[in-house]
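Participant: First the structure, then my questions, so here it is.
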Amino acid sequence: MTRSPRRPLFAVSLVLSAMLLAGAAHAAVSNEEILQDPKNPQQIVTNGLGVQGQRYSPLDLLNVNNVKELRPVWAFSFGGEKQRGQQAQPLIKDGVMYLTGSYSRVFAVDARTGKKLWQYDARLPDDIRPCCDVINRGVALYGNLVFFGTLDAKLVALNKDTGKVVWSKKVADHKEGYSISAAPMIVNGKLITGVAGGEFGVVGKIQAYNPENGELLWMRPTVEGHMGYVYKDGKAIENGISGGEAGKTWPGDLWKTGGAAPWLGGYYDPETNLILFGTGNPAPWNSHLRPGDNLYSSSRLALNPDDGTIKWHFQSTPHDGWDFDGVNELISFNYKDGGKEVKAAATADRNGFFYVLDRTNGKFIRGFPFVDKITWATGLDKDGRPIYNDASRPGAPGSEAKGSSVFVAPAFLGAKNWMPMAYNKDTGLFYVPSNEWGMDIWNEGIAYKKGAAFLGAGFTIKPLNEDYIGVLRAIDPVSGKEVWRHKNYAPLWGGVLTTKGNLVFTGTPEGFLQAFNAKTGDKVWEFQTGSGVLGSPVTWEMDGEQYVSVVSGWGGAVPLWGGEVAKRVKDFNQGGMLWTFKLPKQLQQTASVKP
């Protein structure tokens, strides 16, 4: 059983906690604290419960034997009519929870009582252009500041104790289609963010800022042919063209509006000192307009955090013609290959394949399907490149209004979309929220216009099965086998948490937060929150007890883009709640995991 070294006696813990809240509530978040986040379950100061994004907690006071007694202790409403999709992961520092809501709002909440301490609402213009709902996925903490991105493509720094604005910087022009929905991150004292907007023909980029004052430090474009920069004393210094030169993998001038937006944010591997980001779809979707691999779209990138230099890349879907993106999280873990331990990273791609890479150099180790139906490719070659099924690429429109339609699986919303998976080092398994669906897709003619949708394609998403779309899967990265699965009627659209207590938590659009036995997949607990659970659950220790929190609120891309699937969820209610749970106190004190 994992117990904190600070907690020799329960009563002492209560006294210390009270002292912390009263006297040390203003303690600054340090870089060392961020790096040690996975080892300090009393706080959560990173998105992903650690800079590597494993979403694993070493706590086991709450475990597979007692989780059936888990009960709500408080709930907090985001209030007002600004509901829509809620996809944030909360952070917790010194008894205060920090999280975001739809429409670029930030809340600070007392983690013991659910009392709101402060709220910040960004003043958004009327012409914001988010592709996939007005969601936000969370904040970053550093020093005495809270950082988040807005739907009009700004970074905002707030005083974490008062919610007052310390600085605000424009990252990109929202009128071109840029926005920010992902949580930024802190790496070696730098504030790192990506951008969204690939559906509008923006040029993706990753940028680093001084968190104290918002000064831009470096910028790295994610489309081949664009110059990267470092900034000193406010002056831009050229730092190499992404990909070396324009036009190598893009025809004509399309690289100028190439998309590849790193819209989901990234993680950091301190062992290699690399930032790991994914990039989105190339623009436009009509692949016949842009023959070639279209780097660095639908790829994973490793960047030097000092200056943004690209150290390696791996492209999961070259010449993407299905909007499969490559943004999904790349989780660092140690992989045993023939008795040799490799510094690896894994990702479950929207295209339906699960990839294991060497995170020191990006080399392909292995890949395999993780969903039941993939039609666009017949497999992967020895380098991890897809073996295309040419009949599944939608046709060129030619002189017609649209080209020939084809049925493709998975659908463009992906075998797995944004919702983060989790890795449990005790079981050696990844827990992947996935979906089984397909689509009819066809290409159309398109010309770029600033701020307008730049797709050149049409589509209708369809379910593949009558009784389920979502599947929570436990996947062994070494064998490539699925260990267990749990089906869900609606598409899964929320993140996953796993713990040393042999538990896996995730939510459903039907409104349930659920817990599963990490080894067997048996459902061992659930709670109805009143609206779809799209957020990423967290767990932490406070006053000698283990808590679980999750955001509830239906929305996101599925009801907006889901075609026939959207009909399945049309009666699901929107919402905006933060739910927090724990065991009754007497069970917390006697908890243990049985062999």
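Backbone N, Cα and C atoms are what each Cβ position is placed from, and that goes for glycine too.
Pulled these features from Swiss-Prot for this protein:
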BINDING   Gln87, Arg137, Ser181, Gly197, Gly198, Trp263, Arg350, Asn417, Trp493, Ala557  pyrroloquinoline quinone binding site
BINDING   Glu199, Asn281, Asp323, Asp325  Pr(3+) binding site
ACT_SITE  Asp323  active site, proton acceptor
MUTAGEN   Phe412 to Ile  In contrast to wild-type, this mutant is able to oxidize 5-(hydroxymethyl)furoic acid (HMFA) into 5-formylfuroic acid (FFA); when associated with Ser-561 or Gln-561
MUTAGEN   Phe412 to Val  High decrease in affinity for ethanol, and in contrast to wild-type, this mutant is able to oxidize 5-(hydroxymethyl)furoic acid (HMFA) into 5-formylfuroic acid (FFA) and can also oxidize 5-(hydroxymethyl)furfural (HMF) and 5-formylfurfural (FFF); when associated with Ala-561
MUTAGEN   Trp561 to Ala  High decrease in affinity for ethanol, and in contrast to wild-type, this mutant is able to oxidize 5-(hydroxymethyl)furoic acid (HMFA) into 5-formylfuroic acid (FFA) and can also oxidize 5-(hydroxymethyl)furfural (HMF) and 5-formylfurfural (FFF); when associated with Val-412
MUTAGEN   Trp561 to Ser or Gln  In contrast to wild-type, this mutant is able to oxidize 5-(hydroxymethyl)furoic acid (HMFA) into 5-formylfuroic acid (FFA); when associated with Ile-412
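Set these features in their place in the structure for me.
Facilitator: Under DSSP, Gln87 (pyrroloquinoline quinone binding site) is assigned to coil, being neither helix nor strand in the three-state scheme. Other Cβ atoms within 10 Å of the Cβ of Gln87 (pyrroloquinoline quinone binding site) number 29 in total over all chains.
Taking a C-beta cut-off of under 8 angstroms and a sequence separation of 6 or more, Asp325 (Pr(3+) binding site) has the following same-chain neighbours: Gly198, Gly278, Thr279, Gly280, Asn281, Ser298, Thr317, Arg350, Gly414.
In the three-state DSSP assignment, the secondary structure recorded for Asp323 (Pr(3+) binding site) is coil.
DSSP classifies Phe412 (mutagenesis position) as coil under the three-state reduction.
Using a 10 Å radius centred on the Cβ of Phe412 (mutagenesis position) and all shown protein chains, the other Cβ atoms total 24.
The Cβ of Trp561 (mutagenesis position) lies under 8 Å from the Cβ of Cys132, Leu413, Ile461, each of which sits 6+ residues away along the same chain.
Trp561 (mutagenesis position) falls within a helical segment according to DSSP.
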Participant: Quick check: which same-chain residues outside Glu199, Asn281, Asp323, Asp325 lie with their CB within 8 A of the centre of the Pr(3+) site CB atoms?
Facilitator: Gly198, Gly259, Gly280, Pro282, Ala283, Trp285, Asp320, Phe324, Phe412
Participant: How many Å lie between the Cα of Asp323 (Pr(3+) binding site) and the Cα of Ser181 (pyrroloquinoline quinone binding site)?
Facilitator: 19
Participant: Any same-chain residues 6+ apart from Trp493 (pyrroloquinoline quinone binding site) with CB under 8 Å of its CB? Would you list them in sequence order, or say none?
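Facilitator: When sequence neighbours closer than 6 are ignored, Trp493 (pyrroloquinoline quinone binding site) has Asn417, Met419, Pro433, Pro509, Gly532, Leu534, Gly556, Ala557, Val558 within Cβ distance under 8 Å.
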Participant: Between Ser181 (pyrroloquinoline quinone binding site) and Glu199 (Pr(3+) binding site), what is the CA-CA distance rounded to a whole number of Å?
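Facilitator: Just about 14 Å between their Cα atoms.
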Participant: If I take the alpha carbons of Glu199 (Pr(3+) binding site) and Phe412 (mutagenesis position), what is the distance between them in whole Å?
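Facilitator: About 13 Å separate the Cα atoms of these two residues.
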